[in-house]
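Participant: Before we start, here is the structure in question, set down as structure tokens.
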Amino acid sequence: MDFISSLIVGCAQVLCESMNMAERRGHKTDLRQAITDLETAIGDLKAIRDDLTLRIQQDGLEGRSCSNRAREWLSAVQVTETKTALLLVRFRRREQRTRMRRRYLSCFGCADYKLCKKVSAILKSIGELRERSEAIKTDGGSIQVTCREIPIKSVVGNTTMMEQVLEFLSEEEERGIIGVYGPGGVGKTTLMQSINNELITKGHQYDVLIWVQMSREFGECTIQQAVGARLGLSWDEKETGENRALKIYRALRQKRFLLLLDDVWEEIDLEKTGVPRPDRENKCKVMFTTRSIALCNNMGAEYKLRVEFLEKKHAWELFCSKVWRKDLLESSSIRRLAEIIVSKCGGLPLALITLGGAMAHRETEEEWIHASEVLTRFPAEMKGMNYVFALLKFSYDNLESDLLRSCFLYCALFPEEHSIEIEQLVEYWVGEGFLTSSHGVNTIYKGYFLIGDLKAACLLETGDEKTQVKMHNVVRSFALWMASEQGTYKELILVEPSMGHTEAPKAENWRQALVISLLDNRIQTLPEKLICPKLTTLMLQQNSSLKKIPTGFFMHMPVLRVLDLSFTSITEIPLSIKYLVELYHLSMSGTKISVLPQELGNLRKLKHLDLQRTQFLQTIPRDAICWLSKLEVLNLYYSYAGWELQSFGEDEAEELGFADLEYLENLTTLGITVLSLETLKTLFEFGALHKHIQHLHVEECNELLYFNLPSLTNHGRNLRRLSIKSCHDLEYLVTPADFENDWLPSLEVLTLHSLHNLTRVWGNSVSQDCLRNIRCINISHCNKLKNVSWVQKLPKLEVIELFDCREIEELISEHESPSVEDPTLFPSLKTLRTRDLPELNSILPSRFSFQKVETLVITNCPRVKKLPFQERRTQMNLPTVYCEEKWWKALEKDQPNEELCYLPRFVPN
């Protein structure tokens, strides 16, 4: 039995071994086939890799680079290739050992089985990589488009803007569209190029980075071509825009892209071009530059950044970098002239670069003197300035109408860096005939609208105040160049304001001129005989040394429309003014005239007569005004007050009265001065005039206890400026009971002077809806007034002046102020001036502080011990305090570490 059992076991072992040998031989056969398949597959994968690498290298020459997806695929191929190479080495080593002894076969069989499984895994990976390669080939091209690095000139002074833009382009920022705007030549393209290069050199999170250089002629079809070319797309020239848009959309929809559009002139419908609109889900961005903030709005820019002019320091650095010759600028005389040239550029980079290059080889002081003189008088003649002007002309030509272009050119009549009152500017435009009343449209509002267009086009800037505008130096030079037919007819304009002239230009220089502006000089005399057949505009205002106008001065100015003699020292008007039969606008405000000549009535087309602040004006004959049937504006604020002094003598003309004004059918704006209570009572009787009163000065109305302002001024709806002086019995102003929340809605300036019995300003409380347009309040010599708490929530109040009010104890009464800090307190206040307020204890209750005040002037207010500002940890937007040094040093400090905080800037006065 043992023998049989042993035999059975032995047979079973032999049979089992035979079966294992057969299985091992099968594995060996499968492994060899798998190795062959692996070698073929890896070879094919290498070929695909080599083709892709070649394409990347070729596209790299065009400024393109490998996409993140392609880069990951190439990395995976390299890993797979390494694994394959190692496995093939192991297989070949095993093949060399196949002749070894039989006892190793079982071991080899096990190892071959494991090796076969690894081969299968690698083959599977290779298959997946091949599938991914197909997706990469059709995914907007095998490589993704990027901007190539753009060579740019040195960048000066835009570091802060760079940081702002890069922050916007960061992953955390959800807003998708940024509009960068500013005037031509200010550096928008340079900023965009710097951003482009920064992203390329330091890396970014976008799959696709596309730069498109726009122009005025670019349409949506052209944008499609530019974007399509950058994406590597191709299409037939006859293919429709819709099909092209679809291709672009398919190429971009799964990508995170950044589209950079430089110099956009017209609104672009991104979706119509096929570019997906950026949103917080796709995290894409579109950034564009333009010269118009209006276009930023039309394009849906969620973030708008204005590229500002360079500060003086950076402007000097840029200019010097173009001159190159440091030794040249070390000469004090040449440096002084260079600084004049730089100042004329007004921080405009293009002008600085152009003029710096033009002066680089000028070594003598005489050359620099000549350059500064030419730049002052005829800047277009400076080398390179024609290029600067050509760039600005694009913006000029792009204005929507000839009306806008005329209004723009008119702004050049004022001095460099001069802030122009918007309302005054619009009044000139009306006088010139640019604006006319039609269909009930208010011409002043229309003028504001046009100024908004010019500001949006970056051709005008906001002035020193919100109510003002100004024109950049270089833009002004360009405007004068355009006004003279691009320098061809210089004799058409004689514009020399603020030049320091003591003599007027010679008579022959006036003959061909259409426009003459000699304002703000020191001219003492004018030519005796002038023939100006084409002259339409003459500005002589602010020549304080001018005391007389020659008798026949106006005889030969037959088409003159605008004449401004304001703030000269003239004492009389020559009778030759009667020849100005085309005159529309006449300003003699601030002059020393005492009589209006009767001949003024001959100016039948006159619409605007400004005589405000002519305090010496005593006589206005009826015939000087009554014949002016087209008169719309008559301003006698702080002026003539002889309303009830009509004379009927044989040798004396009857004087102007209130009744005469009612016959001026076109009158819309009236400025009135009243110097007696009787006159004030008389004015109350002429109800038809009340709606026209916009400027009112009341003085010396003694026995007037309460001033019923609403009854006099049509509930105050149109009153814009109110001045009350030396009405010693006045206690307060009466406000309408039936207009609790809507009285004096147009009032902008309030002046109260020498009202010794005034205990409060208004008869009832002031809500936020009242006085909603008041900008400036001046109160002086009102010795019974305790506070001005009513001013605290006026939404547009910018300036408060309190002078010599002996009993004022606080600006805001403690019991009339909110119990906690209120952000609506003084929401717009910028300037506070106080002087000679001996009882003033505090400017604000201790729990409050000014948030937006920029200037505080305190003189002789000894009881004030604390500034109404919070200490700040940064120097940004610190207010300036003008005060006595002794008072400044005595200020109370609440915290022992206050010296670590930034206090307001101190300026001794």
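Positions of Cβ are set from backbone N, Cα and C atoms, glycine also.
Where a substitution is noted, the model still shows the residue that was there originally.
Swiss-Prot lists these features:
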- Gly182, Pro183, Gly184, Gly185, Val186, Gly187, Lys188, Thr189: ATP binding site (BINDING)
- 135-440: domain 'NB-ARC' (DOMAIN)
- Thr189 to Ser: In R2M4a; no effect. In R2M4c; abolishes disease resistance to AvrRpt2; when associated with S-190. Does not display a dominant negative effect (MUTAGEN)
- Thr190 to Ser: In R2M4b; no effect. In R2M4c; abolishes disease resistance to AvrRpt2; when associated with S-189. Does not display a dominant negative effect (MUTAGEN)
- Ile353 to Lys: No effect (MUTAGEN)
- His472 to Tyr: In strain: cv. BG-4, cv. KNO2, cv. Po-1 and cv. Zu-0 (VARIANT)
- Val515 to Leu: In strain: cv. Ang-0, cv. Mt-0 and cv. RLD (VARIANT)
- Ser544 to Arg: In strain: cv. Wu-0 (VARIANT)
- Glu644 to Gly: In strain: cv. BG-4, KNO2, cv. Po-1, cv. Wu-0 and cv. Zu-0 (VARIANT)
- Gly649 to Glu: In strain: cv. Wu-0 (VARIANT)
- Glu699 to Asp: In strain: cv. Yo-0 (VARIANT)
Participant: Would you count the other CB atoms within 10 A of the CB of His472 (variant position), including those on all shown protein chains?
Facilitator: 24
Participant: Relative to the Cβ of Glu644 (variant position), which residues of the same chain, six or more apart in sequence, are found under 8 Å away?
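Facilitator: In sequence order, Gly657, Ser676, Glu678, Thr679, Thr682 meet the Cβ cut-off.
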Participant: Output, ordered by sequence, the same-chain residues six or more apart from Gly182 (ATP binding site) with a CB under 8 Å from its CB, or 'none'.
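Facilitator: In sequence order, Lys188, Arg291, Arg306, Val307, Glu308, Cys458 meet the Cβ cut-off.
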Participant: With every protein chain in view, what's the tally of Cβ atoms within 10 Å of the Cβ of Glu699 (variant position), excluding that atom itself?
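Facilitator: Step by step: centre on the Cβ of Glu699 (variant position), count other Cβ atoms within 10 Å, giving 17.
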Participant: At a 10 Å cut-off from the C-beta of Pro183 (ATP binding site), count the other C-beta atoms across all protein chains.
Facilitator: 24
Participant: Cβ within 8 Å of the ATP site's Cβ centroid: which residues qualify beyond Gly182, Pro183, Gly184, Gly185, Val186, Gly187, Lys188, Thr189?
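Facilitator: Apart from the listed residues, the neighbours are Thr289, Arg291, Val307, Leu348, Pro349, Leu350.
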Participant: For the binding-site residues listed here, Gly184, Gly185, Gly187, which shows the highest count of neighbouring CB atoms within 10 A?
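Facilitator: Going through Gly184, Gly185, Gly187 one by one, the largest Cβ count within 10 Å is at Gly187.
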Participant: Cα of Pro183 (ATP binding site) to Cα of His472 (variant position): how many Å, rounded?
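Facilitator: Computed Cα spacing between Pro183 (ATP binding site) and His472 (variant position) is 10 Å.
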Participant: Any idea what DSSP makes of Val515 (variant position), helix, strand or coil?
Facilitator: strand
Participant: Going by a 10 angstroms cut-off between Cβ atoms, which of the recorded positions Thr190, Ser544 has the sparsest surroundings?
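Facilitator: Each of the recorded positions Thr190, Ser544 was scored; lowest Cβ tally within 10 Å is Ser544.
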Participant: Tell me the Cβ contacts of Val186 (ATP binding site) under 8 Å, same chain only and six or more apart in sequence, or just say none.
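Facilitator: Same-chain residues close to Val186 (ATP binding site) (Cβ under 8 Å, separated by 6 or more) are Val307, Glu308, Phe309, Leu348, Pro349, Leu350, Cys458.
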Participant: 10 Å Cβ neighbour count around Lys188 (ATP binding site)?
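Facilitator: Within a 10 Å radius of the Cβ of Lys188 (ATP binding site) lie 26 other Cβ atoms.
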Participant: Measuring Cα to Cα, how many Å separate Ile353 (mutagenesis position) from Gly187 (ATP binding site)?
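Facilitator: If we compare the Cα positions of Ile353 (mutagenesis position) and Gly187 (ATP binding site), the gap is 11 Å.
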Participant: I'd like the number of other C-beta atoms within 10 A of the C-beta of Thr189 (mutagenesis position), please.
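Facilitator: Summing over all protein chains shown, Thr189 (mutagenesis position) has 18 other Cβ atoms within 10 Å.
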Participant: Across the domain 'NB-ARC' (135-440), what is the average pLDDT of the model, as a whole number?
Facilitator: 83
Participant: Write down the Cα-Cα distance for Thr190 (mutagenesis position) and Gly184 (ATP binding site), rounded and given in Å.
Facilitator: 12
Participant: Let me know the DSSP-derived helix, strand or coil state of Glu699 (variant position), please.
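Facilitator: DSSP assigns Glu699 (variant position) to strand.
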Participant: Measuring Cα to Cα, how far is Val515 (variant position) from Gly187 (ATP binding site) in Å?
Facilitator: 34
Participant: Would you kindly give the Cα-Cα distance separating Ser544 (variant position) and Gly185 (ATP binding site), rounded to the nearest Å?
Facilitator: 38
